[in-house]
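Annotated active site, proton donor per Swiss-Prot: H68, in sequence order. Residues or ranges marked as Fe cation 1 binding site in Swiss-Prot (evidence: experimental evidence): D8, E39, N40, H177. For E39, N67, H150, H175, the entry in Swiss-Prot reads Fe cation 2 binding site, with the evidence type experimental evidence. According to Swiss-Prot, the mutagenesis experiment D8 to A carries the following note: Increases cAMP levels. Displays aberrant colony morphologies. For the published mutagenesis E39 to Q, Swiss-Prot gives the following note: Abolishes phosphodiesterase activity. Overexpresses flagellin and forms smooth colonies. Does not affect stability of the protein.
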Amino acid sequence: MRILFIGDVVGSPGRDMVKEYVPKLKTKYKPHFTIINGENAAHGKGLTEKIYHSLIQSGADAITMGNHTWDKKEIFDFIDDVPNLVRPANFPEGTPGKGITYVKANGKELAVINLQGRTFLPPLDDPFLKADELIAEAAKRTPYIFIDFHAEATSEKLALGWYTDGRASAVVGTHTHVQTADNRILPKGTAYITDVGMTGPYDGILGMDRETIIKRFKTNLPVRFTVAEGKTTLSGVVIDIDDQTKKAVKIERILINDDHMFFE
């Protein structure tokens, strides 16, 4: 099985990159499944129903979220109605939406789980215990289990990767918007990377207008964050899972921008 994952899509620049490059990436890598983190897709924070469908039309089989899940209030009107949108599973019981979904293609089924970290982020239920619960649930249906762990702290992401090694097919980190170079296969066969990176403005600061962010650091005054304009970037990974052993065998980073050209 091959999985293509695209890191945090930020605003319309990120959506434009998805629209342009995801079809090309699917042609090049021929993934069985494509997953996109869409929690920043609407003006940098949250997701609308229109944008959800646009990401699906651009090639996503499932869309994961994070700490900005609820920033666009209209999500309450559609999150329970769309099939392949997952928000962090460790929100409290009774929260709208779901934290796991299953996607099928060519006789294969992939469980997609979304979890959110608790270090330097608003406190939620324990992601480690929730991982135990959902991995056990998913394993009854499929050996292919993908986790998007939306978290701030590198240590927390590493901890979950090691904790689920051999039980999850892949644990990929999102949220910090900067791609890390630690992609690896853990000893028991789980593909891991601390952060996939972001898809959106290249010359901003984590996708936001850099002058605004610099002003915030210099003055410590509240500012209105806006999505940066100009050059763009796309970050992702391609993960290969052996269909015999059900263990990951490869995780390759993807980075497309003016400094890292895409070759079809």
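Even glycines carry a Cβ here, placed using N, Cα and C.
Every residue here is the original one, so none of the noted swaps is modelled.
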Query raised in the report: Relative to the mean position of the Cβ atoms of D8, E39, N40, H177, the recorded Fe cation 1 site, which additional same-chain residues have Cβ within 8 Å?
Result: G7, V9, V10, N37, A41, G66, H68, T174, H175, M198, G200, G207
Query - Subset of recorded positions (N67, H68, H175, H177) lying within 10 A of E39 (mutagenesis position), CA to CA, in sequence order - result: N67, H68, H175
Requested in this report: Provide, as an integer number of angstrom, the distance between the C-alpha atoms of H68 (active site, proton donor) and D8 (mutagenesis position).
Outcome: 11
Report task. Take the Cβ of N67 (Fe cation 2 binding site) and count every other Cβ within 10 Å, whichever protein chain it belongs to. Result -> 20
Requested in this report: Run through the Cβ atoms and count how many others sit within 10 Å of the one on H150 (Fe cation 2 binding site).
Outcome: 28
Report task. Counting Cβ neighbours within 10 Å across all chains shown, tell me which of the recorded positions H68, H175, H177 comes out on top. Result -> H175
Report task. Could you find out if DSSP has H175 (Fe cation 2 binding site) as helix, strand or coil? Result -> coil
Query raised in the report: Including all protein chains shown, what's the count of other C-beta atoms within 10 A of the C-beta of D8 (mutagenesis position)?
Result: 31
Query raised in the report: What's the CA to CA span in angstrom from H177 (Fe cation 1 binding site) over to N67 (Fe cation 2 binding site)?
Result: 13
Requested in this report: Specify all same-chain residues, apart from the site residues E39, N67, H150, H175, whose Cβ lies within 8 angstroms of the center of the Cβ atoms of the Fe cation 2 site, ordered by sequence.
Outcome: D8, N37, M65, G66, H68, T69, P88, Q116, L121, A151, T174
Query raised in the report: Quick one: what's DSSP say for H150 (Fe cation 2 binding site), helix, strand or coil?
Result: strand
**Report entry** Three-class DSSP secondary structure - N40 (Fe cation 1 binding site)
**Finding:** coil
